[in-house]
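Enquirer: Quoted from Swiss-Prot for the published mutagenesis Asp12 to Asn: Loss of mutase activity. Look at Swiss-Prot and you will find Asp12, Ser62, Asp444, His445 tagged as Mn(2+) 2 binding site. Here Swiss-Prot notes a mutagenesis experiment, His42 to Asn, with the remark: Decrease in activity. Among the mutagenesis entries in Swiss-Prot is Ser62 to Ala, noted as: Loss of mutase activity. Positions annotated as active site, phosphoserine intermediate by Swiss-Prot: Ser62. His66 to Asn appears in Swiss-Prot as a published mutagenesis result, with the remark: Strong decrease in the mutase activity. According to Swiss-Prot, the mutagenesis experiment His123 to Asn carries the following note: Strong decrease in the mutase activity. What Swiss-Prot records for His123, Arg153, Asp154, Arg185, Arg191, Arg261, Pro262, Asp263, Arg264, Lys336 is substrate binding site. One entry in Swiss-Prot concerns the mutagenesis experiment His125 to Asn. Its note says: Decrease in activity. Experimental mutagenesis at this site is recorded by Swiss-Prot as His128 to Asn, annotated: 5-fold decrease in activity. The note that Swiss-Prot attaches to the published mutagenesis Arg261 to Leu is: Loss of mutase activity. Under the heading Mn(2+) 1 binding site, Swiss-Prot lists Asp403, His407, His462, citing experimental evidence as support. Among the mutagenesis entries in Swiss-Prot is His445 to Asn, noted as: 5-fold decrease in the mutase activity. The note that Swiss-Prot attaches to the published mutagenesis His462 to Asn is: Strong decrease in the mutase activity.
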Amino acid sequence: MSKKPVALIILDGFALRDETYGNAVAQANKPNFDRYWNEYPHTTLKACGEAVGLPEGQMGNSEVGHLNIGAGRIVYQSLTRINIAIREGEFDRNETFLAAMNHVKQHGTSLHLFGLLSDGGVHSHIHHLYALLRLAAKEGVKRVYIHGFLDGRDVGPQTAPQYIKELQEKIKEYGVGEIATLSGRYYSMDRDKRWDRVEKAYRAMVYGEGPTYRDPLECIEDSYKHGIYDEFVLPSVIVREDGRPVATIQDNDAIIFYNFRPDRAIQISNTFTNEDFREFDRGPKHPKHLFFVCLTHFSETVKGYVAFKPTNLDNTIGEVLSQHGLRQLRIAETEKYPHVTFFMSGGREEKFPGEDRILINSPKVPTYDLKPEMSAYEVTDALLKEIEADKYDAIILNYANPDMVGHSGKLEPTIKAVEAVDECLGKVVDAILAKGGIAIITADHGNADEVLTPDGKPQTAHTTNPVPVIVTKKGIKLRDGGILGDLAPTMLDLLGLPQPKEMTGKSLIVK
């Protein structure tokens, strides 16, 4: 008996917008896509911003898109998750933060807040520091000290003064907090085992060692005079009139490290939390019985409390198909192979039982605008053989071209990329329909829909435009207002499988 496969076909970087100028999707000759769009139920999905777990207005990307598609739910990235917690009041109820604050109140000790002092949003966000200051004031914590790591990398190289001034205004507004040390991220956020750098930051915070200044802005001005900008500012100590440090980290203090990205937070965290630390001599005043809080899970090696614990993605589409004994195929060329495997499975490398994978090599060319068809024809040929062999109940396929060629910001090659994919799409969908199967044709984010700026310059970034979804089954109706997290529930619906509770997305098929 022949299988009737349900195929999820992802046209990477293929979104829709009305304006045709600079729009390779609109300008391409794509008879197959147009035929399916006209003949079958269709709608559009939001693939950016909070709909995929990113900050509102932020463009989607392939990793985030495939995570959301496979998970069948919104997968919140750390920055967004914390922003939402602040907005909805959950941040102020966080048990780990409250425990740290109770610890210092019970011991009559100090709370130290350290992290990257910018709104770059890559490693940290200064608004999270402000939320902690506000919470400390609300909880009646009196001694709150800030150890600011200066950025200059994810933001401009001489932006520290504006962040320090803004922080000083917040300190005044909340009536709590003092800046105790400043250090360029080169020292405090090293990740390359340059322990001499980390040691300088540590000794400033614990021993009050390093250049001293009465005023944080004076520290920055002095560095700038010597041609040393934010990222490289030497770990420096802010002192009172009598020359003593505003604060050093001592026994029974609490630390909240408000960076959310782990890689550059691990070394300095290990310096404070590891009993077996051997990288440099921490000296006689190394603080004991610290209550150390990481904003997110940094590493197994960091012995601290975690404020926002990782969310495990259980019951992704691949796992559910496997649990029901269905055979599934994941297929893509090199550029998007991790996306249909690792990211589609919620960050899991191993295959599920009953899952097969086909990797087609991407062409070896300097840039893909030189070969806009990439390996789409080879992917298609390999897939047509598998459809013919009647092996799979479910297929997940990615065509990389609209995204990878779209990144060139060149219109003509991107039009050719879309046309090549359309030709392949026609062959695959018609083969699936011939078997009595169903195709879900969609995309993960925009790109090829906007490859020129209004003044004709290359536009190489992703877009925030809606992506299409077509379900090649007549007699059904699709609802509007969907998100990428609704695709897995739709696929399960078409396969007649129950949706697990972890999948909070909803089938697009109107019942």
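Including glycine, each Cβ sits where the backbone N, Cα and C put it.
Although substitutions are noted, the structure shown does not include any of them.
Buried or exposed, and what's around them? Tell me for each listed feature.
Expert: Under the three-state DSSP scheme, Asp12 (mutagenesis position) falls in the coil class.
In this structure, Asp444 (Mn(2+) 2 binding site) belongs to neither helix nor strand by DSSP; it is coil. The Cβ neighbour count for Asp444 (Mn(2+) 2 binding site), using a 10 Å radius and every protein chain shown, is 33.
DSSP assigns His42 (mutagenesis position) to a strand segment in the three-state reduction. Listed in sequence order, Tyr36, Pro468, Val469, Ile470, Val471, Leu478 are the same-chain residues six or more apart from His42 (mutagenesis position) with CB atoms under 8 A from its CB.
Sequence-distant contacts of Ser62 (mutagenesis position), defined by Cβ-Cβ distance under 8 angstroms and a gap of at least six in the same chain, are Asp12, Gly13, Lys336, His339, Phe343, Asp403, Asp444, His445.
If you draw a 10 Å sphere around the CB of His66 (mutagenesis position), it holds 28 other CB atoms from the protein chains shown.
Same-chain residues at least 6 positions away in sequence with a Cβ under 8 Å from that of His123 (mutagenesis position) are, in sequence order, Gly115, Leu116, Asp154, Met189, Asn259, Phe260, Arg261, Arg264, Ala265.
Annotation note: Arg191 (substrate binding site) sits in a coil segment as assigned by DSSP.
Classification of His125 (mutagenesis position) by DSSP places it in coil, neither helical nor stranded.
In the structure as shown, the Cβ atom of His128 (mutagenesis position) sits within 10 Å of 24 other Cβ atoms.
The local packing around Arg261 (mutagenesis position), expressed as other Cβ atoms within 10 Å of its Cβ over all shown chains, amounts to 17.
DSSP assigns His407 (Mn(2+) 1 binding site) to coil, not to a helix or a strand. Taking a C-beta cut-off of under 8 angstroms and a sequence separation of 6 or more, His407 (Mn(2+) 1 binding site) has the following same-chain neighbours: Tyr368, Asn447, Thr460.
The 10 Å shell around the Cβ of His445 (mutagenesis position) contains 26 further Cβ atoms across the protein chains shown.
Within 10 Å of the C-beta of His462 (mutagenesis position) we count 25 further C-beta atoms, all protein chains included.
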Enquirer: Have a look at the recorded positions His125, Arg191, Pro262 and say which one has the shortest Cα distance to His462 (mutagenesis position).
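Expert: Considering only the listed recorded positions, the nearest one is His125.
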Enquirer: Rounded to the nearest Å, what's the C-alpha distance separating His125 (mutagenesis position) and Pro262 (substrate binding site)? Just drop the number here, would you?
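Expert: Here the two Cα atoms are 14 Å apart.
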Enquirer: Counting across all protein chains present, how many other Cβ atoms fall within 10 Å of the Cβ of Pro262 (substrate binding site)?
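Expert: There are 18 such Cβ atoms around Pro262 (substrate binding site).
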Enquirer: Between His128 (mutagenesis position) and Pro262 (substrate binding site), what is the CA-CA distance rounded to a whole number of Å?
Expert: 16
Enquirer: Between His125, Arg191, Arg264, which of the recorded positions has its C-beta surrounded by the fewest other C-beta atoms within 10 Å?
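Expert: Candidates: the recorded positions His125, Arg191, Arg264. Fewest Cβ atoms within 10 Å: Arg191.
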